[in-house]
Structures are given as C-alpha cells and as structure tokens.
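> To start, I am sharing the structure in question, which I have written as structure tokens.
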Amino acid sequence: MGRKRLITDSYPVVKRREGPAGHSKGELAPELGEEPQPRDEEEAELELLRQFDLAWQYGPCTGITRLQRWCRAKQMGLEPPPEVWQVLKTHPGDPRFQCSLWHLYPL
C-alpha cells in the first residue's frame, strides 16, 4: 500500500505577501456595545434624529416632518425625547434636519 496522500500533494502551497507595514489584515472590528463616535456636533444631532425616525413607538414618520411627528407624539402622551425638539428648533429651515429618514422614498 502506498502512503496516505495529503491535499497539499494536489494543490501547491501559496504564501500571501504581507502589506507594507508587515500586517496582512485590516483594523479589528469595534467591541460589541462600543459605538463609533460622531465626527462633530452636527453629525451627532443628525444621528439623534435618525434614531428618532427609527423609533416606532412614536408612530409612523412617512409623509410628515420630524417636528410634526414629535408634536403628534407629544399630544398622544408618548413622551418623545425633548432633545429631538431642541435640535429641530435650532435648525428650522434645513431639510436635512426637518425631513425624516424616509422622505426620499415614494409612498
């Protein structure tokens, strides 16, 4: 009986070259629960508004502005975050802040 064949007998071994710094892999993924920090205050405010858009406990957000949705949730006693109202009042004419995450999608 012959010797047991290995997979490397059929396929050549290919060694990969490492990158210029000696590392062949990229950055490690962030730890669970660790969220990337926003670049600046405006980006942090937009992220707060995106999270408000994704929170369904305040009702649907299609077809109305974020301020209208916030006021409707307040009237219904759903206690929307006051930080959202403050951000919306500081940027009254900016559609990036006033329109919801879904405003570009047709109904």
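A Cβ is built for glycine as well, from the same backbone N, Cα and C atoms used for every other residue.
Below, the features straight out of Swiss-Prot:
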| type | residues | note |
| --- | --- | --- |
| MUTAGEN | Lys4 to Arg | No effect on ubiquitination. Loss of ubiquitination, when associated with R-15, R-25, R-74 and R-89 |
| MUTAGEN | Thr8 to Asp | Complete loss of PCNA binding |
| MUTAGEN | Asp9 to Ala | Strongly increased stability following UV irradiation; when associated with A-8 |
| MUTAGEN | Lys15 to Ala | Decreased PCNA binding. No effect on PCNA binding, but normal degradation after UV irradiation; when associated with Q-4 and Y-10. Increased stability following UV irradiation and no trough during S phase; when associated with A-16 and A-17 |
| MUTAGEN | Lys25 to Arg | No effect on ubiquitination. Loss of ubiquitination; when associated with R-4, R-15, R-74 and R-89 |
> Between the Cα atoms of Asp9 (mutagenesis position) and Lys15 (mutagenesis position), find the distance and write it as a whole number of Å.
16
> For Lys15 (mutagenesis position), just count the other CB atoms lying within 10 A of its CB, please.
5
> How far is it from Lys4 (mutagenesis position) to Lys15 (mutagenesis position), counting Cα to Cα, in Å?
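Here the two Cα atoms are 24 Å apart.
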> Need the DSSP three-state call for Lys15 (mutagenesis position) to compare against my parser.
coil
> Using DSSP reduced to three states, classify Lys4 (mutagenesis position) as helix, strand or coil.
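Assignment for Lys4 (mutagenesis position) reads coil.
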> Sorry to bug you, but what's the C-alpha spacing from Lys15 (mutagenesis position) to Thr8 (mutagenesis position), rounded to the closest Å?
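On Cα coordinates alone, these residues lie 13 Å apart.
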> Tally every other Cβ atom lying within 10 Å of the Cβ atom of Lys4 (mutagenesis position).
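Lys4 (mutagenesis position) is surrounded by 6 other Cβ atoms within 10 Å.
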